[in-house]
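Enquirer: Residues annotated as 1D-myo-inositol 1,4,5,6-tetrakisphosphate binding site in Swiss-Prot, with similarity to another entry given as evidence: Gly28, Lys32, Arg271. Sequence annotations record features per position, and here Swiss-Prot assigns Ca(2+) 1 binding site to Asp175, Asp177, His179, Ser198, Phe199 based on similarity to another entry. As annotated by Swiss-Prot, Zn(2+) binding site applies to Asp177, His179, Asp265, with the evidence given as similarity to another entry. Annotation source Swiss-Prot lists Ca(2+) 2 binding site at Phe188, Thr191, Val194, Tyr223, citing similarity to another entry. Among the mutagenesis entries in Swiss-Prot is Cys152 to Ala, noted as: Does not affect S-nitrosylation. Swiss-Prot documents Cys262 to Ala as a published mutagenesis change and attaches the note Impairs S-nitrosylation. Abolishes S-nitrosylation; when associated with A-274. For the mutagenesis of Cys274 to Ala, Swiss-Prot gives this note: Impairs S-nitrosylation. Abolishes S-nitrosylation; when associated with A-262. The structure shown keeps the original residue.
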Amino acid sequence: MAYSQGGGKKKVCYYYDGDIGNYYYGQGHPMKPHRIRMTHNLLLNYGLYRKMEIYRPHKATAEEMTKYHSDEYIKFLRSIRPDNMSEYSKQMQRFNVGEDCPVFDGLFEFCQLSTGGSVAGAVKLNRQQTDMAVNWAGGLHHAKKSEASGFCYVNDIVLAILELLKYHQRVLYIDIDIHHGDGVEEAFYTTDRVMTVSFHKYGEYFPGTGDLRDIGAGKGKYYAVNFPMRDGIDDESYGQIFKPIISKVMEMYQPSAVVLQCGADSLSGDRLGCFNLTVKGHAKCVEVAKTFNLPLLMLGGGGYTIRNVARCWTYETAVALDCEIPNELPYNDYFEYFGPDFKLHISPSNMTNQNTPEYMEKIKQRLFENLRMLPHAPGVQMQAIPEDAVHEDSGDEDGEDPDKRISIRASDKRIACDEEFSDSEDEGEGGRRNVADHKKGAKKARIEEDKKETEDKKTDVKEEDKSKDNSGEKTDPKGAKSEQLSNP
């Protein structure tokens with residue numbers, strides 16, 4: 001059994017595919033998968049690879065993705081390419097693809113790799129073959145059942161949680177991205193088997209959801225926790241509320257597995273963000289999550305000043321490994337990005353922290369009141385365990401011929417010019433609209449339409465589990481809390 005007892009060093013599995021950095025959202029788009037490659041290269045040069053098991057993720061199949069997403073949406077993602085977009089204009093509108101979420105070469109393969117790492121990490125945790133699994137290419141928390149959103153197409157987090165639910169009665173999801181984790185909250189809004197806890201900027205900011213009063217519905221009432229924050233939050237303010245809230249959640253909910261989305265756009269100086277956290281302040285959340293000694297899946301997310309994303313996720317990998325690394329950056333393939341200081345840690349800016357101690361205390365107390373409404377954590381039900389998404393011999397071992405990798409075949413047309421990897425502020429106006437009402441009307445209409453189309457598919461996880469147990473069939477978690485809810 002892999003689980004470490006107490007505060008000892010944990011076994012860590014890390015998922016990375018060398019092709020991930022070649023995918024390119026387009027000129028001026030703030031989302032740059034290249035940041036994953038920068039992170040990987042930096043942690044290699046720190047020598048962290050010696051302390052963990054590194055796996056190349058399998059490419060998640062369409063069948064795996066439709067455990068949550070609609071068949072027609074995944075079929076669309078498989079089919080659309082830059083050279084056939086004109087044939088899909090109606091579907092592009094329906095599935096919200098084309099602006100914030102552009103069509104680019106290898107889009108579906110990018111989704112397969114991002115999802116493959118998260119699902120494989122969940123399987124590894126389920127098998128008790130690791131204490132922690134890390135997939136920095138995952139954490140794409142805005143994707144909906146039948147809609148792309150906020151640079152996210154396939155919700156790898158929801159799919160990984162569905163995998164964890166095969167073995168774990170209760171899963172806790174924590175989101176420290178600056179943007180509300182709306183796609184994950186929406187997927188599990190009506191079940192008590194997943195608690196979602198999101199700390200995010202709220203008010204005239206994408207995606208416009210995550211109000212303090214959004215607490216879940218039906219069986220899921222009080223199982224959605226939202227901490228709305230204002231501009232400029234710093235390490236001290238964040239630390240004063242994060243640990244108490246997560247400790248109270250652990251006490252009241254008693255999950256047996258945790259998923260932590262480590263979006264790095266909550267760092268100071270992020271191109272799209274407005275918080276003032278340092279890498280150390282951000283990583284404190286990883287330290288807190290680790291202290292509970294539960295199976296932990298760590299995922300990426302947002303982060304648009306890419307030199308700082310690489311710093312952050314490298315340091316958080318070291319924190320996962322209980323490994324101290326020097327502030328002086330080692331020479332690496334992207335060394336020039338980290339000038340002029342060439343240090344691992346960043347300083348906060350002098351921006352005003354609009355989160356007063358009174359405001360933070362008031363929100364914390366309101367959330368504590370909600371958490372006190374939770375019933376005592378339900379006991380574990382005995383039930384047949386469904387088949388794992390990744391078989392022992394399929395995704396984890398590197399059995400593919402490296403000469404047949406996608407990068408050899410097609411990376412030339414996916415590699416961006418050097419200046420596209422810069423962090424300059426004048427890079428273009430592309431990207432996420434940080435306004436709450438951006439296309440809200442159209443979105444609501446689409447969600448209502450999807451609601452009608454998928455009504456028959458929607459059932460509660462537990463009811464489905466019971467019926468499957470009675471019939472002796474394999475449990476299919478599709479439809480687990482997949483209610484499409486309009487933005488508040």
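Every residue, even glycine, has its Cβ placed from backbone N, Cα and C.
Heads up, this one's the original sequence, none of the swaps are in it.
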Enquirer: What does the structure give for the C-alpha distance between Tyr223 (Ca(2+) 2 binding site) and Cys262 (mutagenesis position)? Integer Å is fine.
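Expert: Rounded to the nearest whole number, the Cα-Cα distance is 20 Å.
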Enquirer: Expressed to the nearest Å, what is the distance separating Thr191 (Ca(2+) 2 binding site) and Cys274 (mutagenesis position) at their Cα atoms?
Expert: 32
Enquirer: Taking only the Cα atoms, work out how far Cys274 (mutagenesis position) lies from Gly28 (1D-myo-inositol 1,4,5,6-tetrakisphosphate binding site), in Å, as a whole number.
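Expert: On Cα coordinates alone, these residues lie 20 Å apart.
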Enquirer: Rank the binding-site residues Asp175, Asp177, Asp265 by the number of other Cβ atoms within 10 Å of each Cβ and report the first-ranked residue.
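Expert: Checking each of Asp175, Asp177, Asp265, the winner is Asp175.
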Enquirer: Within 8 Å of the Cβ centre of Asp175, Asp177, His179, Ser198, Phe199, which other residues of the chain have their Cβ, at the recorded Ca(2+) 1 site?
Expert: His141, Ile176, Ile178, His180, Gly181, His200, Gly210, Gln261, Gly263, Ser266, Gly301
Enquirer: Give me the sequence-ordered set of same-chain residues, not including Asp177, His179, Asp265, with a C-beta within 8 angstroms of the centroid of the Zn(2+) site's C-beta atoms.
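Expert: Here the nearby residues are Ile178, His200, Gly263, Ser266, Leu272, Gly273, Gly301, Gly302, Gly303.
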Enquirer: Give the distance between the Cα atoms of Phe188 (Ca(2+) 2 binding site) and Ser198 (Ca(2+) 1 binding site), rounded to the nearest whole Å.
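Expert: Here the two Cα atoms are 13 Å apart.
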Enquirer: May I ask for the distance between Asp177 (Ca(2+) 1 binding site) and Cys262 (mutagenesis position), taken between their Cα atoms and rounded to an integer number of Å?
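Expert: Asp177 (Ca(2+) 1 binding site) and Cys262 (mutagenesis position) have their Cα atoms 6 Å apart.
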Enquirer: Once the chains shown are all counted, how many other Cβ atoms turn up within 10 Å of the Cβ of Ser198 (Ca(2+) 1 binding site)?
Expert: 26
Enquirer: 10 Å Cβ neighbour count around Phe199 (Ca(2+) 1 binding site)?
Expert: 27
Enquirer: Which residues of the same chain, at least 6 positions away in sequence, have a Cβ lying under 8 Å from the Cβ of Cys152 (mutagenesis position)?
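Expert: Cys101, Leu140, His141, His142, Ala143, Gly183 - these are the non-local Cβ neighbours of Cys152 (mutagenesis position), listed in sequence order.
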